[in-house]
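Copied over from Swiss-Prot:
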type	residues	note
BINDING	Lys90, His103, Phe104, His105, Trp106, Arg107, Lys108, Arg109, Glu110, His171, Glu186, Asp193	D-fructose binding site
BINDING	His103, His105, Glu110, His171	Mn(2+) binding site
MUTAGEN	Lys90 to Ala	Retains 0.7% of wild-type activity
MUTAGEN	Glu110 to Ala	Retains 1.4% of wild-type activity
MUTAGEN	Glu186 to Ala	Loss of activity
MUTAGEN	Asp193 to Ala	Loss of activity
MUTAGEN	Arg205 to Ala	Retains 9% of wild-type activity
Amino acid sequence: MKRSAINDILGHTRQFFSQHDVHLPPFASFSPAQWQQLDTAAWEEVFDLKLGWDVTAFGRNNFAAHGLTLFTLRNGSAKGMPYVKCYAEKIMHVRDAQVTPMHFHWRKREDIINRGGGNLIVELWNADSNEQTADSDITVVIDGCRQKHTAGSQLRLSPGESICLPPGLYHSFWAEAGFGDVLVGEVSSVNDDDHDNHFLQPLDRYNLIDEDEPAQLVLCNEYRQFR
């Protein structure tokens, strides 16, 4: 991805969040120069847990079709130490018709919440013993209501609705085409993007970046430059 595209994406997402009255912590606005001036030891939790901005096209070259913009607000250590929080929270911007590819988590249990905008479509499959999609019915809980659906069902979440996804359940999601972008919340157990994501089709979690212009903000996988 080009840095200029990432700058534009983040600018658009910040506007979208503002339209939905979403307020982020101050470090969401820190430029690279501001990060350079900080006492990095005081910010180790942000660095270690990859709090902050994340822009990905999942290693592909078409962000509009396959991509996601998110901000991790809080998280804990995967093994419980040194950061003892047992929960995580993200806020996400899913653009109209933009797909997050099919994947599951080995350990993370998460609630995906449509906080506003258009409709969110979630496609669900059980994983078989070979980590492929299974033909068995899936069972999920939507806003406290336990439901059974056929394999590969695509469930529509309108604003205000949420779904609980257990570990090992394949899921892909996108904003329903023609209904606009979606503000998505995620509340979960500890998030570990380095070790707890399994994609049905192997892909890269982060994109290589072509530095065609200066970065306006810092992504969560770029903090190493400040340590």
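Placed from the backbone N, Cα and C atoms, the Cβ positions cover glycine too.
Nope, none of those substitutions made it into this model, it's the original residues.
Projection of Swiss-Prot feature records onto the structure.
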{"residue": "Lys90", "record": "mutagenesis position", "contacts (Cβ under 8 Å, 6+ apart)": "Leu70, Phe71, Thr72, Leu73, Gly185, Glu186, Ser188, Asn191"}
{"residue": "Phe104", "record": "D-fructose binding site", "contacts (Cβ under 8 Å, 6+ apart)": "Ala127, Pro167, Gly168, Leu169, Tyr170, His171, His198"}
{"residue": "His105", "record": "Mn(2+) binding site", "contacts (Cβ under 8 Å, 6+ apart)": "Pro167, Gly168, Asp196, Asn197, His198"}
{"residue": "Trp106", "record": "D-fructose binding site", "contacts (Cβ under 8 Å, 6+ apart)": "Pro167, Gly168, His195, Asp196, His198"}
{"residue": "Lys108", "record": "D-fructose binding site", "contacts (Cβ under 8 Å, 6+ apart)": "Ala88, Pro167, Ser188, Ser189, Val190, Asn191, Asp192, Asp196"}
{"residue": "Glu110", "record": "mutagenesis position", "contacts (Cβ under 8 Å, 6+ apart)": "Cys164, Leu165, Glu186, Val187, Ser188, Ser189"}
{"residue": "Asp193", "record": "mutagenesis position", "contacts (Cβ under 8 Å, 6+ apart)": "Lys50, Arg205"}
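Among the listed recorded positions, namely His103, His171, Arg205, the Cβ with the most fellow Cβ atoms inside 10 Å is that of His171.
Taking the mean position of the Cβ atoms of His103, His105, Glu110, His171 as the Mn(2+) site, the remaining same-chain residues with a Cβ inside 8 Å of that point are Phe104, Lys108, Leu165, Leu169, Tyr170, Asn197. Once the Cα atoms of Lys90, His103, Phe104, His105, Trp106, Arg107, Lys108, Arg109, Glu110, His171, Glu186, Asp193, the listed binders of D-fructose, are compared pairwise, the greatest separation found is 18 Å.
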